[in-house]
Amino acid sequence: MSGGGPSGGGPGGSGRARTSSFAEPGGGGGGGGGGPGGSASGPGGTGGGKASVGAMGGGVGASSSGGGPSGSGGGGSGGPGAGTSFPPPGVKLGRDSGKVTTVVATVGQGPERSQEVAYTDIKVIGNGSFGVVYQARLAETRELVAIKKVLQDKRFKNRELQIMRKLDHCNIVRLRYFFYSSGEKKDELYLNLVLEYVPETVYRVARHFTKAKLITPIIYIKVYMYQLFRSLAYIHSQGVCHRDIKPQNLLVDPDTAVLKLCDFGSAKQLVRGEPNVSYICSRYYRAPELIFGATDYTSSIDVWSAGCVLAELLLGQPIFPGDSGVDQLVEIIKVLGTPTREQIREMNPNYTEFKFPQIKAHPWTKVFKSSKTPPEAIALCSSLLEYTPSSRLSPLEACAHSFFDELRRLGAQLPNDRPLPPLFNFSPGELSIQPSLNAILIPPHLRSPAGPASPLTTSYNPSSQALTEAQTGQDWQPSDATTATLASSS
């Protein structure tokens, strides 16, 4: 969800509130794409914690304890119901607001269930063409949340909501609740997504270091990118392609280094044989097949985008800063060289007869001129930024890459002496995606002490100490299913 900046603009600020040492003042959005298969959205700044899912049931009634208007809920599991406007008229949008707003919301995940949710301290932290993002505090738990408010077409279910309701992973922003509210105009309906709040973005963290003329510390690049690839492995296993991977959509907690993928406004369940629009993804991070106008692309477009993010963190600037769709392709060719006819056919067969200027590939070691760039990082980049979509690494193959070996070492920690965030709390579902990689993905010190170090054989029974070292998170389920999954990979 890019900001509404002028066409051809650079990556804008995130528009988020100042909340930590990494925070910067909010900025404007970036530009839109152009040329063949031009992106409809540029690499603009985005608002705070965002997400989505389809319009299922859950009517809304909203009220304010300070005497604001109240409304009746409506709608059931078949579609959205109308309630009162959000924020209610008369409720001050400011940090000092003592007003408490109560709505009847539907729980974000699990069986459909409605409950009253009260929140306070409402303030705007982001906006764009998609709508508005507010920050609020849940009255009962005092937990900060982000509330993304988008105009809902009553004729259709909201794809973002449908997708968000089915996703449950420690590296994906969690949908807590959702509710509907009416707008100022007659029959105007809004969907409000109540999401967990994460204070920063990779974009702003990287900009913090860039402004200080520094490159983001390599340990942070490893921790952030590993979690991004893990989130992609999960959503791709669910058949979902994000279609807008960029630093602004990667939320991070600067203290714990936990990363959560957000903004599923462009996401889609890809079905083989069904066409998809090519004018998606912010320009700097668009896979070449999208620039060529392909409509039968795969989730490997997310892998290309992730490769662009990795390169940007290593370089301190975007690797392919095109001013338009065509210029974007020129920037890619300047690094990868002119694609062969076979590579063009793999991206879009309609362009095989198009005459491109013959340019040799630029050596990756010269792309990353700094001697401080680890060879493993360069090797990983080159394996992600491939013209042929099927030649790119899968997200889990990226997680298993030697660039991330440091994270799998016993005793690895963050520069602030905190433990690494949860990296190895794999669910049985994750371990079943590419079982042949499990022997690499699970660090040696977390494997069963009775079995050989590699490959894994009959079981995986981590000790309590090993679980502590793994910083176990919500996805870990030490059950018979885990043992069975690992056993099947031998």
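Positions of Cβ are set from backbone N, Cα and C atoms, glycine also.
According to Swiss-Prot, the experimentally introduced change SER21 to Ala is described as follows: Loss of phosphorylation; No inhibition of activity and constitutively active.
The annotation domain 'Protein kinase' is assigned in Swiss-Prot to 119-404 on the grounds of sequence analysis.
The ATP binding site feature in Swiss-Prot is assigned to ILE125, GLY126, ASN127, GLY128, SER129, PHE130, GLY131, VAL132, VAL133, LYS148; the stated evidence is sequence analysis.
Under the DSSP three-state reduction, ASP244 (active site, proton acceptor) is assigned to coil, being neither helix nor strand. Per Swiss-Prot, active site, proton acceptor is recorded for ASP244.
Closest to ASP244 (active site, proton acceptor) in space, going by CA atoms and restricting to the binding-site residues ILE125, ASN127, SER129, GLY131, VAL133, is SER129.
Averaged across the domain 'Protein kinase' (119-404), the predicted model reaches a pLDDT of 95.
The least crowded of the binding-site residues ILE125, VAL133, judged by other CB atoms within 10 A of its own CB, is ILE125. The DSSP secondary structure for SER129 (ATP binding site) is coil.
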